[in-house]
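The structure under discussion appears below in the form of structure tokens.
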Amino acid sequence: MAKGQSLQDPFLNALRRERVPVSIYLVNGIKLQGQIESFDQFVILLKNTVSQMVYKHAISTVVPSRPVSHHSNNAGGGTSSNYHHGSSAQNTSAQQDSEETE
């Protein structure tokens, strides 16, 4: 659980801090838009004309309207090296898998 939080907390925090508009897609296909006002382990408070409490288990995807710097600055370090973007992360993973099987 802590591993998942180490990825999502800095990302959501950057979106909240920088007041980046986001689109949140729910698992049922509904698209919500607004700014992340707050969040905890289970919910995200999304503000638009009103504030909505959105349960994380209902969220499929969070899409920022612009790129954000979401690397962790905590004393534990190392977290930022775990971030991967786009196909390069998939290629790296596939390459590691093929090296392990040889």
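Each residue, glycine too, has its Cβ placed from N, Cα and C.
Keep in mind the model shows the original residues, not the substituted ones.
Swiss-Prot lists 9-68 with the feature domain 'Sm'.
Among the sequence features in Swiss-Prot, the mutagenesis site Gln8 to Ala is noted as follows: No effect on Hfq condensate formation in both growing and late stationary phases. The Cβ neighbour count for Gln8 (mutagenesis position), using a 10 Å radius and every protein chain shown, is 15. Gln8 (mutagenesis position) falls within a helical segment according to DSSP.
According to Swiss-Prot, the mutagenesis experiment Asp9 to Ala carries this note: No effect on Hfq condensate formation in both growing and late stationary phases. A C-beta separation below 8 Å, combined with a sequence spacing of at least six in one chain, links Asp9 (mutagenesis position) to none of the other residues.
Under the DSSP three-state reduction, Arg16 (mutagenesis position) is assigned to helix. The Cβ of Arg16 (mutagenesis position) has 18 neighbouring Cβ atoms from other residues within 10 Å, across all protein chains displayed. Here the residue is the original one, but Swiss-Prot notes a mutagenesis experiment at this spot, Arg16 to Ala: Almost completely disrupts the ability of Hfq to form condensates in both growing and late stationary phases.
Per Swiss-Prot, mutagenesis Arg19 to Ala is noted as: Almost completely disrupts the ability of Hfq to form condensates in both growing and late stationary phases.
Record note (Swiss-Prot), mutagenesis Tyr25 to Asp: Almost completely disrupts the ability of Hfq to form condensates in both growing and late stationary phases. The unchanged residue is displayed. Following the DSSP three-state reduction, the secondary structure of Tyr25 (mutagenesis position) is strand. Listed in sequence order, Lys31, Leu32, Ile59, Ser60, Thr61, Val62, Val63 are the same-chain residues six or more apart from Tyr25 (mutagenesis position) with CB atoms under 8 A from its CB.
Note: the Cα of Arg19 (mutagenesis position) and the Cα of Gln8 (mutagenesis position) are spaced 16 Å from each other. Between the CA atoms of Arg16 (mutagenesis position) and Gln8 (mutagenesis position) there is a gap of 12 Å, rounded to the nearest whole number.
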